[in-house]
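A.B. asks: Just dropping this structure here.
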Amino acid sequence: MDSKIDSKTFRVVMLPWLAYSHISRFLVFAKRLTNHNFHIYICSSQTNMQYLKNNLTSQYSKSIQLIELNLPSSSELPLQYHTTHGLPPHLTKTLSDDYQKSGPDFETILIKLNPHLVIYDFNQLWAPEVASTLHIPSIQLLSGCVALYALDAHLYTKPLDENLAKFPFPEIYPKNRDIPKGGSKYIERFVDCMRRSCEIILVRSTMELEGKYIDYLSKTLGKKVLPVGPLVQEASLLQDDHIWIMKWLDKKEESSVVFVCFGSEYILSDNEIEDIAYGLELSQVSFVWAIRAKTSALNGFIDRVGDKGLVIDKWVPQANILSHSSTGGFISHCGWSSTMESIRYGVPIIAMPMQFDQPYNARLMETVGAGIEVGRDGEGRLKREEIAAVVRKVVVEDSGESIREKAKELGEIMKKNMEAEVDGIVIENLVKLCEMNN
């Protein structure tokens, strides 16, 4: 334990998954907790340390400390791949498997730091197990769509004959995709992680957006489920090499541009790139497209659209683009972080979910009336003409006015959640758990 920390301060160890998006939301929550007499330790791999340092200002140098977590060494997974950022897709399972073996090093960290509380992520069954052996309370911070967590908990806790037929919110079932069945080992492990959470579960959402799903998850698991808000990074001071993007947007009319981005981890296929490019060109709507790498699939497209669009093959300041007055729509894979940012800035979503929880996030956005999912053909390929039609409806046409208004309404609610302090009930429950181990 650091002797410089005030004895009246509660020490909390946070353990996010090894993805930048997960680390980012834990870091936002950590910063908010430091205003309430909590000292935070954030554990991650050595490879992620520089990202964390880049996102920590001197303001938090005394209240948030970074702790390296050592993953087992492996010739198949060298040190530079101890992160999902830039991880080749075929190594995703290897990283997850190696991460599950980090328990012994995590135990050493906990013994040294002697925290009052551990806050862990979605896939770390070993973390609450290690904390329990040391008599340290641990809770889970779930950073995705609560509607999906409610479905998972339902599938695992109800008898098989009561599974989907009795789930009260069928509106979140994804389009043209298989629904998970009860008995899935992945769901079982995931729900076990939730059940290990001591008394409460924190969720990255709001009652206004997912109140009925939050209540159902709480009832199903028999635990308090407490929303902590969107936990998104605010638009930041721009670097010189990004100012030109804002100047380009400044020349466009209000709410006339669609932003296109599929996150830092999903790699679009050439077919997907061609379909999206065709749809954008057909829509005749201005766009900013952040793509991981330009390919031959874009040959001719960039010249044809001219000043109508930007195609950028490097990192872009997503929050700044979404918050710009010219941005009127967001073509997104519907990762939860991107979904939260879109809602935060009142921008309606043109949803193109690709994997994982994204189809459920897309359905939620349709259900609340702040987005439309683009349809696919019988082989799962995006419909080019429908891309154009949905973009025009969401950004331009009168028929999309209700969607635009709903997105703005949710944006105002999220803004208030961002500006407010952490909910008093959340702090009260965290203090109670810390005092159990004081």
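Including glycine, each Cβ sits where the backbone N, Cα and C put it.
Grabbed the feature section from Swiss-Prot, which reads as follows:
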- SER264, 315-316, 333-341, 355-358: UDP-alpha-D-glucuronate binding site (BINDING)
- ARG25 to Gly: Decreased activity with UDP-GlcUA as donor. Increased activity with UDP-Glc as donor (MUTAGEN)
- ARG25 to Pro: Decreased activity with UDP-GlcUA as donor (MUTAGEN)
- ARG25 to Lys: Decreased activity with UDP-GlcUA as donor and decreased affinity. Increased activity with UDP-Glc as donor (MUTAGEN)
- ARG25 to Ser: Decreased activity with UDP-GlcUA as donor but no changes of the affinity. Increased activity with UDP-Glc as donor (MUTAGEN)
- ASN123 to Ala: Strongly decreased activity (MUTAGEN)
- LEU148 to Ala: Strongly decreased activity (MUTAGEN)
- ASP152 to Ala: Loss of activity (MUTAGEN)
- PRO174 to Gly: Strongly decreased activity (MUTAGEN)
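Looking at the shown structure, can you explain where the listed features end up?
C.D. replies: Less than 8 angstroms from the CB of VAL316 (UDP-alpha-D-glucuronate binding site) sit HIS242, ILE245, CYS261, VAL288, ALA290, each of them six or more residues away in the same chain.
On its own chain, ARG25 (mutagenesis position) has PRO16, LEU141, SER143, ARG204, LEU231, VAL232, SER337 as residues at least 6 apart in sequence with a Cβ closer than 8 Å to its own Cβ.
When secondary structure is read from DSSP and collapsed to three states, ARG25 (mutagenesis position) falls in the helix class.
DSSP assigns ASN123 (mutagenesis position) to coil, not to a helix or a strand. Within 10 Å of the C-beta of ASN123 (mutagenesis position) we count 16 further C-beta atoms, all protein chains included.
Just so you know, the Cβ of LEU148 (mutagenesis position) picks up 24 other Cβ atoms within 10 Å once every protein chain is counted.
Cβ neighbour count for ASP152 (mutagenesis position): 23 (other Cβ atoms within 10 Å of its Cβ, all protein chains included).
Of all Cβ atoms in the protein chains displayed, 17 besides its own lie within 10 Å of the Cβ of PRO174 (mutagenesis position).
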A.B. asks: Work through the mutagenesis positions one by one (ASN123, LEU148, ASP152) and name whichever has its CA nearest to the CA of MET340 (UDP-alpha-D-glucuronate binding site).
C.D. replies: LEU148
A.B. asks: Roughly how many Å separate the Cα of TRP336 (UDP-alpha-D-glucuronate binding site) from that of LEU148 (mutagenesis position), to the nearest whole number?
C.D. replies: 11
A.B. asks: Here are some binding-site residues: SER264, SER338, GLN355. Which one has the most Cβ atoms within 10 Å of its Cβ?
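C.D. replies: Going through SER264, SER338, GLN355 one by one, the largest Cβ count within 10 Å is at SER338.
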A.B. asks: Which one is it, among the mutagenesis positions ASN123, LEU148, ASP152, PRO174, that lies nearest to SER264 (UDP-alpha-D-glucuronate binding site) by Cα separation?
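C.D. replies: Of all the candidates listed, ASN123 is nearest in space.
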A.B. asks: Which of the mutagenesis positions ASN123, LEU148, ASP152, PRO174 has its Cα nearest to the Cα of ASP357 (UDP-alpha-D-glucuronate binding site)?
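C.D. replies: Closest by Cα: LEU148.
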A.B. asks: Within the chain of CYS334 (UDP-alpha-D-glucuronate binding site), which residues six or more apart in sequence place their C-beta under 8 angstroms from its C-beta?
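C.D. replies: Expected: ILE349, ALA351, MET352, PRO353, GLN358, PRO359, ASN361, ALA362, MET365.
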A.B. asks: State the three-class DSSP label for SER338 (UDP-alpha-D-glucuronate binding site), counting H, G and I as helix, E and B as strand, and everything else as coil.
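C.D. replies: The residue in question, SER338 (UDP-alpha-D-glucuronate binding site), is helix (DSSP, three-state).
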